[in-house]
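Per Swiss-Prot, the features are as follows:
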DOMAIN    2-73  domain 'HTH merR-type'
DOMAIN    162-288  domain 'B12-binding'
MUTAGEN   His175 to Ala  Does not affect activity
Amino acid sequence: MTLRIRTIARMTGIREATLRAWERRYGFPRPLRSEGNNYRVYSREEVEAVRRVARLIQEEGLSVSEAIAQVKTEPPREQPEAERLRERFWSSVGALEGDEVTRVLDDAQTVMDVEAYCDGFLLPLLREMGVRLDVAREHLASALIRQRLRQVYDALSPAPAGPRALLACPSGDHHEGGLLVLGIHLKRKGWRVTMLGADTPAAALQGACVQVRPDVVALSFVRARAPEEFASVLEDALRACAPFPVVVGGLGAREHLKAIFSLGAQYAESSEELVAIWNQVRNAQNRP
């Protein structure tokens, strides 16, 4: 199976422009040419190599060139447990075996800590299924993963004090997996989290802000939108959330950074970035 660069970007979280820059400078990843239309396509092995490079950069602090050099020179490895679990997941989803999918999710949770389970296992599966599954299988798989993320989220004890975050997907966004992962991270950092979930209209956001008075509102945009639609949805949300600071994230927001900043919101790709933005806002408010 081969995949286009846009698909690789969605699966790995690495932007298309970044992948093309790596290819020009380092010869990595290495594309093939599809028959008939001469498009650049990539093998599943290259996708896994890109993921390993990203992990080396993020987790071990290697530079891009160091990480790519290390991955290129890696000897063939035995298939790690996480990869075996992923293969079992896709196989059982393909067979529409919901009970077996549940067993795979149980097995993964047993051998992984919370961060590895949510960020390294469940969330990548959610991102990938949209480009490799038909509607029935995607519905089965995504429902089971969201259910599992919700269980992890609910199992975390609420903080008795600490900053408060209001989390929502805006109107029209029905995929809350990334939002749940953010909520898990914030709860583990001692935040009080109010989770509104998917497809939250502006009026509901406004009512929640009035009652909760959050320190920050986090909006997760997942689906692709035209620039005009994105700006309109965000403007409505910002009016509803005023005067509270709004941080935007999600795959559907990455292509609209100019609109996000020009409308007065902030952008974050992780809980760490969100917390850093909140600290900046708080420090600015406390200045004489």
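Glycine is no exception: its Cβ is also placed from the backbone N, Cα and C atoms.
Heads up, this one's the original sequence, none of the swaps are in it.
Taken residue by residue, the domain 'B12-binding' (162-288) breaks down under DSSP into 66 helix, 27 strand, 34 coil.
In the domain 'HTH merR-type' (2-73), the DSSP tally of helix, strand and coil residues is 45 helix, 9 strand, 18 coil.
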